[in-house]
Amino acid sequence: MKVFVVLLCLSLAAVYALEERLDKDADIMLDSPADMERAKDGDVEGPAGCKKYDVECDSGECCQKQYLWYKWRPLDCRCLKSGFFSSKCVCRDV
C-alpha cells in the first residue's frame, strides 16, 4: 500500500511539472494577448517599401520585424547557396 501511495505522489508531481513546463512554453511562443489582437499575420514594422519574409533582397532592404505564426519576428537579409557559384539572398527571421 505504501508503494502505491509513493507511486501516486510521484506521478502527480510529474504531471504537475509537465503542466508548468507547457504553460511556460506557451508563454514563450505567443506574444501577449494585446499584441495578438493588434497584429495580424503579415503585418510589418520598418521603412516604406521594405521587403517581407522570404522575398529576394539586398543588404538593408528587409523590414525590421514581421508578424508571422503568432509572433513578431526580426528579419535580416540572408544569402543561401543556390548553385556552385551563385547565391540567392532572401529576407529571413534572425
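Any Cβ shown, glycine's included, is placed from N, Cα and C.
No substitution from the list is modelled in this structure, which keeps its original residues.
Experimental mutagenesis at this site is recorded by Swiss-Prot as Y70 to A, annotated: Almost complete loss of activation of B.germanica sodium channel.
A 10 Å cutoff on Cβ-Cβ distances gives R78 (mutagenesis position) a total of 15 other Cβ atoms nearby, all chains included. For R78 to A, Swiss-Prot lists a mutagenesis experiment annotated as follows: Almost complete loss of activation of B.germanica sodium channel.
The Cβ of F84 (mutagenesis position) has 5 neighbouring Cβ atoms from other residues within 10 Å, across all protein chains displayed. Look at F84 (mutagenesis position): DSSP puts it in coil. Mutagenesis annotation in Swiss-Prot: F84 to A, described as Severe decrease of activation of B.germanica sodium channel; the structure shown retains the original residue.
Around F85 (mutagenesis position), there are no C-beta neighbours below 8 angstroms that are at least 6 residues distant in the chain. The mutagenesis experiment F85 to A is recorded by Swiss-Prot, whose note states: Severe decrease of activation of B.germanica sodium channel.
Here the C-alpha separation of R78 (mutagenesis position) and F84 (mutagenesis position) works out to 17 Å. Cα of Y70 (mutagenesis position) to Cα of F84 (mutagenesis position): a distance of 36 Å.
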